Amino acid sequence: GVPCLCDSDGPRPRGNTLSGILWFYPSGCPSGWHNCKAHGPNIGWCCKK
């Protein structure tokens, strides 16, 4: 997946570690991950639990 910003990473993408990944739905996030931000019907922002 493509790196994305999780809520726990901080307010801005720049200067922060991007610990999330963009994941295509509707298959859901990988095991051990959860959708931390809604990003349309076909893409989820998945972050580690």
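Quick reminder: no glycine exception, Cβ is built from N, Cα and C everywhere.
Since we're looking at a predicted model, the values are computed, not measured.
Among the mutagenesis experiments that Swiss-Prot reports, G10 to A is described with the note: Decrease in affinity for both cardiac (Nav1.5) (15-fold) and neuronal (450-fold) channels, as well as a 30-fold increase in discrimination for Nav1.5. Decrease in affinity for cardiac (Nav1.5) (600-fold); when associated with A-15. Not correctly folded; when associated with A-20.
R12 to K appears in Swiss-Prot as a mutagenesis experiment; the accompanying note says: Minor effect on toxicity.
According to Swiss-Prot, the experimentally introduced change T17 to A or D is described as follows: No change in activity. Other Cβ atoms within 10 Å of the Cβ of T17 (mutagenesis position), summed over all protein chains shown, number 11.
Quoted from Swiss-Prot, the note attached to the mutagenesis of S19 to R states: Decrease in affinity for both cardiac (Nav1.5) (5.7-fold) and neuronal (27-fold) channels. Reduced to three states, the DSSP call for S19 (mutagenesis position) is coil.
Here Swiss-Prot describes K37 to A as a published mutagenesis experiment; the accompanying note says: Decrease in affinity for both cardiac (Nav1.5) (11-fold) and neuronal (7-fold) channels.
K37 to A appears in Swiss-Prot as a mutagenesis experiment; the accompanying note says: Decrease in affinity for cardiac (Nav1.5) channels (13-fold) (with decrease in K(on) and increase in K(off)).
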Count the Cβ atoms, other than its own, that fall within 10 Å of the Cβ of S19 (mutagenesis position), considering every protein chain shown.
14
